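Q: These came from Swiss-Prot, pasted as-is:
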ACT_SITE  GLU84  active site, proton donor
BINDING   HIS82, CYS116, CYS119, HIS299, CYS327, CYS330  Zn(2+) binding site
DOMAIN    49-165  domain 'CMP/dCMP-type deaminase 1'
DOMAIN    249-368  domain 'CMP/dCMP-type deaminase 2'
MUTAGEN   GLU84 to Ala  Decrease in cytidine deaminase and antiviral activity
MUTAGEN   GLU301 to Ala  No effect on cytidine deaminase and antiviral activity
MUTAGEN   GLU301 to Ala  Decrease in cytidine deaminase and antiviral activity; when associated with A-84
VARIANT   LYS42 to Glu  In cell line MDTF
VARIANT   GLY45 to Arg  In cell lines L1.2 and 3T3
VARIANT   GLY49 to Lys  In cell line MDTF; requires 2 nucleotide substitutions
VARIANT   GLN122 to Arg  In cell line L1.2
VARIANT   ILE123 to Val  In cell line MDTF
VARIANT   THR150 to Asn  In cell line L1.2
VARIANT   SER325 to Gly  In cell line EL4
VARIANT   TRP398 to Arg  In splenocytes
Amino acid sequence: MQPQRLGPRAGMGPFCLGCSHRKCYSPIRNLISQETFKFHFKNLGYAKGRKDTFLCYEVTRKDCDSPVSLHHGVFKNKDNIHAEICFLYWFHDKVLKVLSPREEFKITWYMSWSPCFECAEQIVRFLATHHNLSLDIFSSRLYNVQDPETQQNLCRLVQEGAQVAAMDLYEFKKCWKKFVDNGGRRFRPWKRLLTNFRYQDSKLQEILRPCYISVPSSSSSTLSNICLTKGLPETRFWVEGRRMDPLSEEEFYSQFYNQRVKHLCYYHRMKPYLCYQLEQFNGQAPLKGCLLSEKGKQHAEILFLDKIRSMELSQVTITCYLTWSPCPNCAWQLAAFKRDRPDLILHIYTSRLYFHWKRPFQKGLCSLWQSGILVDVMDLPQFTDCWTNFVNPKRPFWPWKGLEIISRRTQRRLRRIKESWGLQDLVNDFGNLQLGPPMS
């Protein structure tokens, strides 16, 4: 299928954009009509008659370690210039020229079409020129992605630090709420929205997968030192060793979010991550890693056990941060692993409890406690530590609203499970043990 969109434009100016003295393009408006949104943002496989590109944008600035919204609005292609380029000209003139170059900005785009290969190239050059920007691009539909040049430049976007993803229900709802003259009405998903999202998402994953393979020339790219994980936009390879790509901030906030998810569709976005830090008693630097279970394959906990077994370690302390508590099978395998290694100290923190009301899952948690594994719920100190070690040590963690309240509720729920199985005293005994290397 060949999408319908304006053809390539000629005569783009030099970079930095805006220094070319082109006329400044302005947003068409802050809000678009419901009819325009439903027609142009519908994530169809074949989008007949949709030649225009709409770009809804939000610009935030970091102020005293907190994000502050500066601008939001809507661009549309104009004078044969695509919406993305119109935005970049506008952003240069209205933001970069006005505010200090030391300011840090986050830009979020919600687009009816993903960038064409020429726009993607221009965006890459713009990001390379301005290192104080971060850019997230969510697209309703993929434009001409069968073209090798388009695929290559989408990859270059990711390699330059942009986040590129397909719009899911969460993004459609957010876009509807902020950029549509909705008259107070809630967003009503159209038929096959989620099905079409999964198709667009899988195509994008396939295109971007090579972007995330990063093996240093001095490292061996064997299966033993490559861990598979996913992120936004999904699949990524991380290399264990001195240099490890961190989780993106967007990934962390969406995947470790500890509050109750009201809509079933959002559960498809909640992935089972396992971040671990291994500290040895011989003074060596801690080892870190992040794992994610693939659908239909081994869970992250099993990948973690295989990794630790291959190291043949004895006296170590391991801290794990999980987005979901282990399933019964993973719990029993973790428990068996711990019983075979009494000198190993394993502490598991989980953001959310997985099927905690079902007896087999409760029994799995009990097997962890009975084996001597410490299982607890992530609270603000753990979220902060996870952020520092696996996301961005240079930026402070900004807690979401209600984080500590929800953590305490989840802790009470976990405590009730312990009490219902008569394990509270046992867990308290483990908590009072002196954990550490033998005293000389």
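First residue shown is number 1, and so on along the chain.
Yeah, the Cβs are placed from backbone N, Cα and C, and that goes for glycine too.
The noted changes are left out; the structure has the residues it started with.
Quick caveat, the model's predicted, so the values are computed rather than measured.
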Q: Including all protein chains shown, what's the count of other C-beta atoms within 10 A of the C-beta of ILE123 (variant position)?
A: 24
Q: To which of the variant positions GLY45, GLY49 does the lowest count of other Cβ atoms within 10 Å belong?
A: GLY49
Q: Let me know the most crowded of the binding-site residues, choosing from HIS82, HIS299 and counting other Cβ atoms within 10 Å.
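A: Its Cβ has the most other Cβ atoms within 10 Å: HIS82.
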Q: Round to a whole number and give the Cα-to-Cα distance in Å for the pair CYS327 (Zn(2+) binding site) and GLN122 (variant position).
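A: On Cα coordinates alone, these residues lie 46 Å apart.
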Q: By DSSP assignment, list the helix, strand and coil residue numbers for the domain 'CMP/dCMP-type deaminase 1' (49-165), in that order.
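A: Final tally across the stretch: 39 helix, 44 strand, 34 coil.
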Q: Compute the C-alpha separation of CYS330 (Zn(2+) binding site) from GLN122 (variant position), stating it in Å without decimals.
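A: The Cα atom of CYS330 (Zn(2+) binding site) is 47 Å away from the Cα atom of GLN122 (variant position).
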Q: Taking DSSP three-state, what's LYS42 (variant position) in: helix, strand or coil?
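A: Coil, per DSSP.
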Q: Run through LYS42, GLY49, THR150, GLU301, SER325, TRP398 for me and report the recorded positions whose CA is within 10 Å of the CA of CYS116 (Zn(2+) binding site), in sequence order.
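A: Candidates kept after distance check: THR150.
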Q: Of all the binding-site residues given, CYS119, CYS327, CYS330, which has the fewest Cβ neighbours within 10 Å once its own Cβ is left out?
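A: Among the binding-site residues CYS119, CYS327, CYS330, the sparsest Cβ neighbourhood within 10 Å belongs to CYS327.
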Q: Between C-alpha atoms, which of these recorded positions comes nearest to GLY49 (variant position): GLN122, THR150, HIS299?
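A: Closest by Cα distance to GLY49 (variant position) among the recorded positions GLN122, THR150, HIS299: THR150.
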